[in-house]
Amino acid sequence: MEEGGGGVRSLVPGGPVLLVLCGLLEASGGGRALPQLSDDIPFRVNWPGTEFSLPTTGVLYKEDNYVIMTTAHKEKYKCILPLVTSGDEEEEKDYKGPNPRELLEPLFKQSSCSYRIESYWTYEVCHGKHIRQYHEEKETGQKINIHEYYLGNMLAKNLLFEKEREAEEKEKSNEIPTKNIEGQMTPYYPVGMGNGTPCSLKQNRPRSSTVMYICHPESKHEILSVAEVTTCEYEVVILTPLLCSHPKYRFRASPVNDIFCQSLPGSPFKPLTLRQLEQQEEILRVPFRRNKEEDLQSTKEERFPAIHKSIAIGSQPVLTVGTTHISKLTDDQLIKEFLSGSYCFRGGVGWWKYEFCYGKHVHQYHEDKDSGKTSVVVGTWNQEEHIEWAKKNTARAYHLQDDGTQTVRMVSHFYGNGDICDITDKPRQVTVKLKCKESDSPHAVTVYMLEPHSCQYILGVESPVICKILDTADENGLLSLPN
């Protein structure tokens, strides 16, 4: 709990408020049915004293929607509760406007496309037509080479009609599908797309996608996210203002709703026990503030050993990005274990996860509680093959400092002889790029994987720890323990 605006604010929806009302107070309805509080809605308890006026804007209040609360010290309060749900339900019931498909029709008719640009891939959603993922490279002579995958095309009329009919039936039965968007369950309208580029990992079955349109009044049909939910099956979330006129698809913010507990004659404006609790809390805050900065780093490392954050989400070729916080090993020990291959980096978002063991292998895998672990060898280490590769490629890249000196910026290693690729009939192979990364956290590691060509991968590993060993790289980019 914390003080704010003349009242006590709940930091967790429902919980602290109910703790105050139930732990300190005893409720009485005076013969009426007690109003219900929902755990899904955040509340803030205010103690305005004996005289105050109810708000006339925002959430609706009625004088008869209250409970009488009595504390253990016989202090009495009349707590007026907000009416938070009835308005939305009535609006949904009375709605007679266009259905969601009709609301989106202008977007499908005007042949517009939305784009999302990421570090390597660009995603193109042409509404009602197709979803494309592509990367453009300029070759010698300014020739542009395009590497692309279609993640889905508009389904045939009969299949599309079936999906629309299912969506309309769900709407009539109030079963609007929802998706967790930034912690809030948000309604969406689904549009299916199939017949995409064949997927080698699924016996050349075509890629398919579900486009999820959600209401956002200030949006311009932006692509919020692209995610591969299972192998070669994708979810694309589009923000659009067109659905916002439909009450069932409208984005609903979760404002903090005020409860006003008015003291009755003979009672203080705020319960004695609550005031004592706040005084104790204020005393505890002072040493907490003093120790906060000292403990912050160690607390993060001990309590959050593996946090993954996506910065390039979307498809099979853009495989993964992850951030890992390493436990408190000394730098020397960590470097030694990393170079020996005994400390491996693992990460990934979506269906596939990835494992990189320096000087050993790069694996791609999926774990399922029913079918077990499916693993694909992306590449294995062979020093002689790498040295041959280094003769034709840049194994050691430099950065020119302001004083004219050069430092190693990145080293690249070749891992070949992976599992045979269904598309090329050749072994998979991967180039591992190790880079120095400045970070506030000395133990932060970023791992990402790309697939610029079929079954030819790039694995990036960036960390402040690598900064300490890059300058040990020889002409072939091979690393060793620093002196």
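Keep in mind that glycine also has a Cβ here, set from the backbone N, Cα and C atoms.
The domain 'MRH 1' annotation in Swiss-Prot covers 111-246. Where Swiss-Prot documents Arg207 to Ala as a mutagenesis experiment, the accompanying text is: Abolishes interaction with SEL1L. Swiss-Prot lists 342-469 with the feature domain 'MRH 2', giving sequence analysis as the kind of evidence. Record note (Swiss-Prot), mutagenesis Gly379 to Ser: Abolishes binding to KREMEN2. The unchanged residue is displayed. Here Swiss-Prot notes a mutagenesis experiment, Arg428 to Ala, with the remark: Abolishes interaction with SEL1L.
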- In all the protein chains shown, the tally of other Cβ atoms within 10 Å of the Cβ of Arg207 (mutagenesis position) is 26
- Distant-in-sequence Cβ neighbours of Arg428 (mutagenesis position), under 8 Å, six or more positions away: Val376, Val377, Val378, Gly379, Gly418, Asp419, Ile420, Cys421, Cys455, Gln456, Tyr457
- Query: Including all protein chains shown, what's the count of other C-beta atoms within 10 A of the C-beta of Gly379 (mutagenesis position)?
  - Reply: 25
- Item | For Arg207 (mutagenesis position), the three-state class that DSSP assigns | coil
- Using DSSP, what's the helix, strand and coil tally for the domain 'MRH 2' (342-469)? 14 helix, 70 strand, 44 coil
- Average pLDDT across the domain 'MRH 1' (111-246), rounded to a whole number: 82
